[in-house]
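Following: one structure in structure tokens, then a few remarks.
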Amino acid sequence: MKFATSIVAAIATTGAAFTVIPQKLSHPSQLNALNTMGSISSITAESPKEVLSRVQDAGLTLTNPNDLYWMVDFLKEKYYDNGDYYYPIKTVCDGESIDVKFYCPFEPSLSPHYLELYGSRDERASIYETTMKKYNRINSEKTSAICTPYSSYGDTQIVAYFYSMMYYINDQTAHLKLPESEIESELIDILNDDILIYLNEFMSIFEPEDAQDLERIWDFLDFYQPYFSKVDGKIVLDEKYLVRTPSQMPLIKTICEYVSEQFAPSKNITQVIWEVVRYIKGVKDEIHIRGDKSFTLSLQEYDDFRDKVTASPMAHAVSDLTHERFSYEAYTNPAFMELENRCSEIITYFNDVCTSDRERLDEDPFNSVFILMDLDPSLNFAKSCDVVVEHAYNKMQAFLKLKEEILESASDEEERLALARMIKTREDSLIGYVLHEVCCVEDGYARDHKPLMKAFLEEEITKSLAEKVKFNPVESESVRLN
């Protein structure tokens with residue numbers, strides 16, 4: 001299926017950089033499931049011959065948003081379409097070559113809204129208290145577009161905001177990586193105050209119609225309960241804790257306003273609030289864990305910890321609301337929540353391999369690669385990465401088994417279709433994260449730039465495009481006009 005050109009932003013080229021001029025579009029609340037790759041040339045307005053010439057001259061970048069479409073297209077064609085679900089990751093850790101393959105048996109795709117999201121990034125960055133250098137490294141537009149390929153523009157953007165929220169809170173927790181003597185207690189107090197106020201902002205949009213939903217969130221607050229009260233069917237923070245305005249409050253307000261306006265009137269947003277509570281509680285745990293330099297984690301404890309502080313469950317809870325087929329009851333199904341946790345753990349293990357060198361330099365012990373090396377001193381970085389990838393494969397098998405069990409447990413076809421749609425959201429997130437890591441091809445626009453992956457992709461994509469141009473010379477010239 002081809003996308004109509006009306007949904008594609010016009011592109012203006014200035015030197016090597018691209019600026020997208022957004023059209024006045026009306027963004028529907030729902031996009032039908034589409035295969036973005038089927039209309040790659042209509043989206044980028046480029047022919048294979050043009051792309052081949054550009055890649056040969058300038059290489060692959062992330063500052064030309066078209067390149068991500070062509071990279072995803074290539075990976076889908078070379079791997080998924082041929083039944084090969086093992087995607088290469090080539091990087092280094094402390095000089096050791098890390099050459100592994102991430103197993104992920106789901107179809108790659110990329111949102112047709114990525115061009116417009118990329119083009120409006122300066123406007124989006126103005127919401128944050130940040131620098132463009134830091135904002136570019138986070139590159140949340142890329143993450144959301146590749147992990148949420150079938151949602152509307154606004155719904156894709158809100159996922160980008162959730163990922164940004166995680167990264168900017170992570171920036172504050174990063175202070176705890178310093179030696180104990182260098183940690184400033186005042187900054188930790190500020191972080192504790194900030195996350196409590198962020199949590200309160202989400203509570204302000206939570207107006208459950210069902211008393212059970214109110215109690216579900218109230219009980220889940222756990223050690224945060226003393227800070228809040230139940231007032232007229234709402235959960236309200238005691239005013240004495242509203243001591244300051246956190247730096248990223250405009251971002252949090254933007255997220256809350258969107259959820260409140262777009263979803264709350266017609267859908268049950270309780271799970272979004274639940275996942276935010278889980279995440280904020282996880283950050284509180286992280287403050288404790290990182291602050292105690294003698295603290296160690298087993299691999300299972302690490303899994304449990306990461307289940308809480310991964311952004312994907314928050315993003316999934318929002319994405320679930322964007323689709324017509326939706327079952328709130330799924331969240332009270334232990335098997336479904338176990339599937340959610342497996343998803344978080346797989347993403348974490350993939351991330352650990354890709355961040356191992358950066359986190360080694362940061363002396364950050366909370367990485368499965370390092371935890372395994374502590375458990376088995378015979379492992380070097382490369383071998384430990386191999387073991388982590390094996391663990392990720394096993395977790396993927398558990399994910400697939402849970403998927404079948406959940407679908408078989410559906411009481412009727414309508415429920416089965418709703419569950420299938422919600423599981424698909426998590427599958428899209430998994431393959432999206434893999435592609436996000438594979439396509440880190442430009443320094444400064446990825447947290448973990450991979451020069452070896454860049455060289456590999458440039459060589460392979462050049463060969464692939466050259467074959468297309470050779471065997472379909474007319475099509476390669478004219479496809480952009482179709």
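Cβ coordinates are placed from backbone N, Cα and C, and glycine is handled just like the others.
Where a substitution is noted, the model still shows the residue that was there originally.
Feature annotations, courtesy of Swiss-Prot:
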MUTAGEN   Thr143 to Met  Acquired activity on dimethylallyl diphosphate (DMAPP), but reduced efficiency with geranyl diphosphate (GPP) as substrate
MUTAGEN   Tyr167 to Phe  Normal activity
MUTAGEN   Tyr167 to Ala  Complete loss of activity
MUTAGEN   Tyr167 to Leu  Strongly reduced activity
BINDING   Asn351, Thr355, Glu359  Mg(2+) 1 binding site
MUTAGEN   Arg358 to Ala  Complete loss of activity
MUTAGEN   Glu359 to Ala  Complete loss of activity
BINDING   Glu359, Phe366  Mg(2+) 2 binding site
MUTAGEN   His436 to Ala  Reduced efficiency with L-glutamic acid (L-Glu) as substrate due to a reduced affinity
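Features as recorded by Swiss-Prot, highlighted on the structure.
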{"residue": "Thr143", "record": "mutagenesis position", "DSSP (3 states)": "helix"}
{"residue": "Tyr167", "record": "mutagenesis position", "DSSP (3 states)": "helix"}
{"residue": "Asn351", "record": "Mg(2+) 1 binding site", "DSSP (3 states)": "helix"}
{"residue": "Arg358", "record": "mutagenesis position", "DSSP (3 states)": "helix"}
{"residue": "Phe366", "record": "Mg(2+) 2 binding site", "DSSP (3 states)": "coil"}
{"residue": "His436", "record": "mutagenesis position", "DSSP (3 states)": "helix"}
*For Glu359 (mutagenesis position) and His436 (mutagenesis position), determine the Cα separation and express it in whole Å.*
18
*In Å, rounded, how far does the Cα of Tyr167 (mutagenesis position) sit from the Cα of Phe366 (Mg(2+) 2 binding site)?*
16
*Could you state the CA-to-CA distance between Arg358 (mutagenesis position) and Thr143 (mutagenesis position) to the nearest Å?*
19
*Counting every protein chain present, what is the number of Cβ atoms, excluding its own, within 10 Å of the Cβ of Arg358 (mutagenesis position)?*
14
*At the level of the C-alpha atoms, what whole-angstrom distance separates Thr355 (Mg(2+) 1 binding site) and His436 (mutagenesis position)?*
13
*From the centroid of the CB atoms of Asn351, Thr355, Glu359, the recorded Mg(2+) 1 site, which same-chain residues not already listed sit within 8 A by their CB, in sequence order?*
Asp352, Val353, Cys354, Ser356, Arg358, Asp364, Asn367, Asp448
_Taking the Cα of Thr143 (mutagenesis position) as the centre, which of the recorded positions listed as Asn351, Phe366, His436 lie within 10 Å of it?_
His436
*Rounded to the nearest Å, what's the C-alpha distance separating Phe366 (Mg(2+) 2 binding site) and Asn351 (Mg(2+) 1 binding site)? Just drop the number here, would you?*
12
_Site with most surrounding Cβ atoms, counting all protein chains shown within 10 Å, from the recorded positions Thr143, Asn351, Thr355_ = Thr143
